[in-house]
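**Q** Feature table excerpt (Swiss-Prot):
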| type | residues | note |
| --- | --- | --- |
| BINDING | 16-23, 64-68, 123-126, 153-154 | GTP binding site |
| MUTAGEN | Thr23 to Asn | No effect on targeting to Golgi |
| MUTAGEN | Gln68 to Leu | No effect on targeting to Golgi |
| MUTAGEN | Asn123 to Ile | Loss of targeting to Golgi |
Amino acid sequence: MASVSPLAKFKLVFLGDQSVGKTSIITRFMYDKFDTTYQPTIGIDFLSKTMYLEDRTVRLQLWDTAGQERFRSLIPSYIRDSSVAIVVYDVSNRQTFLNTSKWIEDVHRERGQSNVIIVLVGNKTDLVEKRQVSISEGEDKGKEYGVMFIETSAKENFNIKALFRKIAAALPGVDSYSLATKSDDMVDVNLKTTSNSSQGEQQGGAGGGGGCSC
């Protein structure tokens, strides 16, 4: 009988201040939904996704952390054994951007600077009129810390798939990032770029939006 290869597991921890949209990014990716009713994460939430790549199957473990100060003491233990750290800020709130330095430094302190993939994510690009952080500032900070950078809008579904393509391409041993999810595993996810989805993502960031966006 042929041996069964073990399922590769990668732990992704989402970090950032309260209300920057960490949960909304995960919800958009997992269920292709956006919840307009904001409910802050209490402590740590966990979701898991099995994905097929062209050469193997992997399981992504998504850990959603609370941004409130009173939960900060819980976070280092979740960073410690993570494969990927996604540090999220709100492009319409400059202080959340400034605070990403602390989050990135927390990751470096717990994991070192070479043993973890870090992605800096500027979320809520749909709030065009309220933007306080430019794309170039995000790019510069990414270069400063030697981390990947991308902007997203969970509300408009802008660059959400691109974010996870970026992550998938950087995972150890992953040469291809055409992904699909088991039909019985929550929701079907296909991260292969198509002309329609690319156009949708390109247009998503241009749409203005008022009110709360995560």
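Counting begins at 1 with the first residue displayed.
From the backbone N, Cα and C atoms, a Cβ is placed for every residue, glycine too.
Source: prediction; values computed, not measured.
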**Q** Tell me the Cα distance separating Asn123 (mutagenesis position) from Ala154 (GTP binding site), rounded to the nearest angstrom.
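**A** About 7 Å separates the two Cα atoms.
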**Q** Would you mind ranking the recorded positions Ser19, Thr65, Asn123, Thr125 by how many other Cβ atoms sit within 10 Å of each Cβ and giving me the lowest?
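**A** The recorded positions Ser19, Thr65, Asn123, Thr125 were compared, and Ser19 has the fewest Cβ atoms within 10 Å.
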**Q** Quick one: give me the count of other CB atoms within 10 A of the CB of Ala154 (GTP binding site).
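**A** The Cβ of Ala154 (GTP binding site) has 27 Cβ neighbours within 10 Å.
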**Q** Going by DSSP, give the three-state secondary structure for Thr23 (mutagenesis position).
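**A** SS state of Thr23 (mutagenesis position) = helix.
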**Q** Secondary structure at Ala154 (GTP binding site) (DSSP, helix/strand/coil)?
**A** coil
